[in-house]
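Chemist: Quick one: structure below, then a few questions.
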Amino acid sequence: MSVAVETFGFFMSALGLLMLGLTLSNSYWRVSTVHGNVITTNTIFENLWYSCATDSLGVSNCWDFPSMLALSGYVQGCRALMITAILLGFLGLFLGMVGLRCTNVGNMDLSKKAKLLAIAGTLHILAGACGMVAISWYAVNITTDFFNPLYAGTKYELGPALYLGWSASLLSILGGICVFSTCCCSSKEEPATRAGLPYKPSTVVIPRATSDESDISFGKYGKNAYV
């Protein structure tokens, strides 16, 4: 049962990592909204790297942010957290692939595989946590500006990339928990194989006849029985 759980957790973490990569490259982290009586013909959408505008004809024009130092602090922080999440996810995916009991890499015993699974599960949990913090931090800034009556700039709504990122982070965390929870079970299996108990062959003991028994058996026959 634990083999199925750790395999399921491994693929769940891999799916979460893939979705985190798609979230980072998605253009729709936030989308401009029509707020109040102002009528606009352009739709603006942004992510962590660039901003785009779509006119009434459906033509989109994108431009990169001018300077990293000119960006808001939360955008730079979200960039760092998302990149960290993907790097941790890749490292956890590699260690988990080696530590799975259905794989045979380097003829490792179960105790070493259990340690690798524990590290891989921890990395996936940290990756999901980094992604969750980055997405939530970005969403909080969107909602803060949206409900601020003194904010005179363009107001945005949550883009579909944020919902994808939340789902990806949750999958990474759940997959990491599944992988981490099976490391104790895998280290306890096959104790006799890991202990290397010595083999003692069985011996057969043949009882020897005593002197009294030999005298009794000799007395059963008379002297005339021997030639």
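Any Cβ shown, glycine's included, is placed from N, Cα and C.
Just so it is clear, the model here is predicted, and its values are computed rather than measured.
So Swiss-Prot has the following annotated:
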type: MUTAGEN; residues: Met68 to Ile or Leu; note: No effect on formation of tight-junction strand-like structures
type: MUTAGEN; residues: Met68 to Ala or Glu; note: Abolishes formation of tight-junction strand-like structures
type: MUTAGEN; residues: Cys102 to Ala; note: Abolishes palmitoylation; when associated with 183-A--A-185
Chemist: Round to the nearest Å and give the CA-to-CA distance linking Met68 (mutagenesis position) with Cys102 (mutagenesis position).
Modeler: 45
Chemist: Using Cβ atoms only, which residues of the same chain lie under 8 Å from Cys102 (mutagenesis position) while being at least 6 residues apart in sequence?
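Modeler: When sequence neighbours closer than 6 are ignored, Cys102 (mutagenesis position) has Val3, Thr7 within Cβ distance under 8 Å.
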Chemist: Which number gives the other C-beta atoms within 10 angstroms of the C-beta of Met68 (mutagenesis position), all protein chains shown included?
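Modeler: The answer is 9 other Cβ atoms.
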